[in-house]
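Step one of this worksheet: look at the structure below.
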Amino acid sequence: MENRALDPGTRDSYGATSHLPNKGALAKVKNNFKDLMSKLTEGQYVLCRWTDGLYYLGKIKRVSSSKQSCLVTFEDNSKYWVLWKDIQHAGVPGEEPKCNICLGKTSGPLNEILICGKCGLGYHQQCHIPIAGSADQPLLTPWFCRRCIFALAVRKGGALKKGAIARTLQAVKMVLSYQPEELEWDSPHRTNQQQCYCYCGGPGEWYLRMLQCYRCRQWFHEACTQCLNEPMMFGDRFYLFFCSVCNQGPEYIERLPLRWVDVVHLALYNLGVQSKKKYFDFEEILAFVNHHWELLQLGKLTSTPVTDRGPHLLNALNSYKSRFLCGKEIKKKKCIFRLRIRVPPNPPGKLLPDKGLLPNENSASSELRKRGKSKPGLLPHEFQQQKRRVYRRKRSKFLLEDAIPSSDFTSAWSTNHHLASIFDFTLDEIQSLKSASSGQTFFSDVDSTDAASTSGSASTSLSYDSRWTVGSRKRKLAAKAYMPLRAKRWAAELDGRCPSDSSAEGASVPERPDEGIDSHTFESISEDDSSLSHLKSSITNYFGAAGRLACGEKYQVLARRVTPEGKVQYLVEWEGTTPY
């Protein structure tokens with residue numbers, strides 16, 4: 001992956017004031033928008049900007065003023081409504097030159113009407129964005145307008161990087177043709193109401209081939225960027241990217257490391273986008289990964305032999321039940337898999353730098369601004385050292401948490417919160433557990449792992465007279481439920497005299513009073529002590545079946561019996577798993 005220098009003057013705003021689009025020009029665009037687009041007529045051939053950043057030839061079938069869009073038929077006979085802002089039409093031959101922005105026909109010093117050498121439309125030098133013919137950007141012959149520069153330079157896999165058109169595109173990308181603060185975004189900052197993205201201002205789909213700038217959070221088409229060495233995969237967001245506006249120069253990009261679970265997730269997502277199927281055979285998944293091995297840019301995983309890739313992928317599919325669904329779970333073939341939720345994988349936020357660590361515009365190092373290809377070592381020394389320390393700390397923490405991940409969310413009620421903290425899943429990527437606790441917070445045993453895929457269920461004997469046994473998982477008491485020291489001493493003295501019933505599986509209550517105490521332990525203790533009364537009720541409700549019921553864990557009653565002493569007991573099958 002090619003890394004361009006991350007400019008020391010990276011800012012929170014979109015460029016300096018002198019580089020912002022001319023607000024007067026933008027106002028003229030809005031005022032004359034309908035008059036300009038009234039030239040679009042049925043049967044006219046136009047270029048339409050699509051969600052991938054590319055332009056496609058089409059023929060207008062219908063014009064809608066209310067929708068400010070046209071129904072366009074493309075070369076493959078497909079029909080779509082396209083917004084006026086995304087339609088590029090040609091000028092009329094022989095027509096008197098006039099500005100396509102302000103519709104004016106007069107020219108002045110340093111404000112002449114320039115005719116685009118491709119579309120034939122005219123633009124005042126001051127109306128064009130950026131201003132045409134400035135001191136640092138002389139006019140080319142022939143001259144091309146902003147839209148035609150994009151139409152000439154954008155490519156699938158990345159825009160042109162060499163030549164006059166590529167240099168002009170880089171200059172054009174330094175200024176946006178819209179006001180980003182006016183865009184109305186959704187809460188995850190993935191879509192906006194205006195359907196305005198990238199440098200080109202066209203439509204886009206964040207879950208396809210788009211990069212999100214880490215600073216301004218705008219999305220940019222793969223086809224409009226000039227920093228990629230390899231084409232992108234659908235939904236691949238494992239990049240640290242800064243746009244040209246934020247970096248005040250060429251784009252900066254860095255590939256983030258992927259784990260095997262991310263590789264197979266990305267492969268399943270791409271297979272689903274391309275074939276519209278839900279389930280895929282493991283051999284099909286493996287073949288896809290091997291075929292796109294170079295495009296995945298896996299870093300340290302790249303050296304993995306072909307023979308070792310299959311076991312790693314299969315282990316990830318079987319281990320991470322929170323992401324993948326096996327056909328065996330729905331009584332189909334066990335060698336087919338699909339995504340539980342059809343969304344691309346999230347890059348781990350712990351590997352991204354803190355925005356506060358990035359240099360600002362007022363720093364002394366802003367004088368060292370780089371405009372061309374540079375190595376990361378050319379950044380200011382102090383910033384580089386600080387960046388390395390933070391990156392190493394975050395990466396080591398991420399790898400440690402990945403080595404001891406949470407238990408499978410299908411068998412543990414605490415997984416939603418734990419998975420979100422480790423893997424940075426968003427809410428639309430985690431299926432909420434129907435049996436989640438409503439008010440209390442519990443912690444699973446440290447031995448549970450996300451790779452645990454046990455299918456057995458725990459069976460426990462539930463006694464009708466409140467003789468609760470300790471649950472299959474160790475749990476910590478809430479702060480208010482910890483035993484007072486005096487109660488622990490009394491419980492230890494009475495422990496040898498207190499009988500305890502065994503469960504249907506033959507598991508007895510532990511002798512340590514911290515882990516479980518039979519309810520009859522307190523019969524000889526005065527109930528006048530309010531703390532002991534509260535302790536008795538809290539422990540009874542926390543440990544064993546009562547605690548599992550309070551957590552909302554699902555269960556099924558398998559049998560009922562009456563003991564010779566007249567006690568009614570039930571054999572209960574719990575949904576969760578047990579290590580014992």
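First residue shown is number 1, and so on along the chain.
Any Cβ shown, glycine's included, is placed from N, Cα and C.
Don't look for the substitutions in this one, it keeps the originals.
Swiss-Prot has this to say about the protein:
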DOMAIN    40-93  domain 'Tudor'
MUTAGEN   TRP50 to Ala  In muthPhf19; abolishes histone H3K36me3-binding and impaired activity of the PRC2 complex and subsequent H3K27me3 methylation
MUTAGEN   TRP50 to Cys  Abolishes histone H3K36me3-binding and recruitment of the PRC2 complex and RIOX1; when associated with A-56
MUTAGEN   TYR56 to Ala  Abolishes histone H3K36me3-binding. Abolishes histone H3K36me3-binding and recruitment of the PRC2 complex and RIOX1; when associated with C-50
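Model confidence over the domain 'Tudor' (40-93) stands at 90, taken as the mean pLDDT rounded to a whole number.
Counting only same-chain residues at least 6 apart in sequence, those with a Cβ under 8 Å from the Cβ of TYR56 (mutagenesis position) are LEU47, CYS48, TRP50, PHE74, GLU75.
Across the domain 'Tudor' (40-93), the DSSP tally of helix, strand and coil residues reads 3 helix, 28 strand, 23 coil.
Within 10 Å of the C-beta of TRP50 (mutagenesis position) we count 19 further C-beta atoms, all protein chains included.
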